[in-house]
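Notes for the one structure printed next.
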Amino acid sequence: MSKVTVQDIEAVDDYWGPTFRSILEGNNTKQIGDQLEQRIRSHDKEIERICNLYYQGFIDSIQELLQVRTQAQQLHNEVHSLDTSLRQISASLIQQGNDLVRARQIESNLASAIEALKSCLPALECYMKFTQQAKNKQYYQALRTLETLETEHLTRLKTHNYRFATQMQIQIPIIKENIRRSSASDFREFLENIRKFSPRIGELAITHTKQLQKRDINAIIAEHMQQMNGGEAGGAGAGGDDDGANVSAQDLIDFSPIYRCLHIYMVLGQREYFEKDYRQQRRDQAKLVLQPPPNMHDNLEAYKTYICAIVGFFVVEDHVKNTAGDVVTSSYLEDLWSSSLTKFVNEISMSSSSCTDPNILLRIKNLIMLSINTFKCYGYTVNILWELLHNMRDHYNEVLLQRWVHVFREILDKEQFLPMVVQNTEEYECIIERFPFHSEQLENAPFPKKFPFSRMVPEVYHQAKEFMYACMKFAEELTLSPNEVAAMVRKAANLLLTRSFSGCLSVVFRQPSITLTQLIQIIIDTQYLEKAGPFLDEFVCHMTNTERSVSQTPSAMFHVARQDAEKQVGLRICSKIDEFFELSAYDWLLVEPPGIASAFITDMISYLKSTFDSFAFKLPHIAQAACRRTFEHIAEKIYSIMYDEDVKQISTGALTQINLDLMQCEFFAASEPVPGLKEGELSKYFLRNRQLLDLLILEEWSTYFHDYGKQENRYHLVQPQSIIVILEKIREADKKPIFSLVRKNDKKKLLETVLKQLKHIADRQN
């Protein structure tokens, strides 16, 4: 470091730090300071020398400078004046230049703005168009415009990065969703309107079908020619004749929402979703439409609204199928129709089965017929509806039968069941017109004329024809052949007469107020009604335009009623016989009988004679049956009167009196009280009584015991136990003093012996 010189320090150009560090770290600071002093003095001398050398030149220069100073000042003034003048002159130019620059800049900016606006204008115009379309609910067109905006215009503006374009790009999905929701809302409103107007649409479709059914081919051709020749004027005139004739579903319902919604979902790529949603919504609506209103069974308007709503529903579906592509497919519609038809048939069947008004049922049938024809016009299968009508026909006939039961009851309640008498020709002809009856004897007879039947006969015959006509009304247009219709009407008529009317007659038969004479007249009336059966069949043939075919023999029509009547005749006579026997008043301890039959027997026989004579020739079979039943009952009464538990004693005289009464009855039976009976047929009913009384009176005990158990037995109908009961009553009577005096001891012994033997035989039988 000691070797460092001032020259070394001066030679350092870059960084003096190391040099100063070495100086400070060394011990030769004083030496370096001396060197620096010497160096400074050397430089001062050099400066002085140079100054002395150039001093004269400097003085000269100063002098020249002083000389130039005046000129410079003058020049300065001139320059300043010139500058001021130039400034004044150039100020306007500078202003104009600046204005020109600004104008050029504005012009450039305007050109750029115009160019930018030109590039943005299609997008803005497209957006304005979309906004207007959306405001007018032209959603499909709006989506198309939005698609153009998104795919064309906004794509071109991506490079410019406009904020409004970016905002539009962000808003487009939201706008699409809003459009979808708005169109879906319109679609829901459309579905609600469809549901509301379905009954009206169905009613118009049914009305149109009804009008078409009334028109023939000539009228259709004439109308077509009129439309061809008359053009629009003719069409307008035709439309004015009938306000609702040409109104269709699209006239009542605006179907544009479904088309718009379909197109919107197509643009959004959600067509399949829309189709599924539409079908599901319509299925749900079908369930609501198929729900019948409450208390529909007896409300015709409810039936009409219900049926029209279903018809309108499927008319709308058919229209959508034909106009909206695959929204309603054939398979979907067939499936919906099949399930809905089954539900519809079940509801109508259940409701109509509770209906008891044939007029309502007939109108329901007409509504269903019109709906069938309407459905057929739209291509729907309706076979199950025909089955429904056939089932309703059976129920309708049953309802008619119930109604005619009330009609018959009213007729029978008012009837006196006496032969009808007419006073003049007008009344006579009125009866002949209402009932097919011809009798020359009656026709030639003078007035007043007496018919063999009561007023009930023509009334019932007329009501039977009315019933047939009512049955025929329902069978019209049921795709049945005339023979099938005729068979149906005959079957219903047979049920009417054999079941309903016969049932009413059976009720009348059992009325206590009906006398035997009236009962017999009713039976006679039924015979005339049976004879009128072929005329009823002829009436059926005339209504159905078929050949005559008797389905049931007239004699069998009131078979059940006649059996009941025969039974009632027998019961009435037997009841009268019981009244006579209540007057018997036998003296069971009679010693000697008067020798004649009892008075009640004589009165009873007189009654039976007059009774049988009154209808034996009119009703021979019934008279014969009643006669058999009567004599059987008399025999049972005579037999039971001896075995009455209240009768404790029977004298021989009492037995003789009973024998006289029995003989009187046997004589009456042998006198053929009713023609046509076999000889001895009635006497057999008294045979048991005869054998018993003969055995008791004749006392042929040896014969009885000898023949007992053999085939040829004179007293084969008399059982030992029966004889024992009577003999014990005779023995009790013999205990009386009046009989003890006259009865011999051997008679008593004989009676005891007979009783022992009879009891022995009875014990063996047991």
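Glycine is no exception: its Cβ is also placed from the backbone N, Cα and C atoms.
Under mutagenesis, Swiss-Prot gives N659 to A with this note: Disrupts interaction with RAB11. Packing around N659 (mutagenesis position) is summarised by its Cβ count: 20 other Cβ atoms lie within 10 angstroms of its Cβ, all protein chains included.
The Cβ of M663 (mutagenesis position) lies under 8 Å from the Cβ of A597, each of these being in the same chain and 6 or more residues away along the sequence. Under its mutagenesis annotations, Swiss-Prot gives M663 to A the following note: Disrupts interaction with RAB11.
Record note (Swiss-Prot) on the mutagenesis of F667 to A: Disrupts interaction with RAB11. For the recorded site, F667 (mutagenesis position), the DSSP three-state label reads helix. Its Cβ placed at the centre, F667 (mutagenesis position) has 12 other Cβ atoms within 10 Å.
N659 (mutagenesis position) and F667 (mutagenesis position) have their C-alpha atoms 12 Å apart, to the nearest angstrom.
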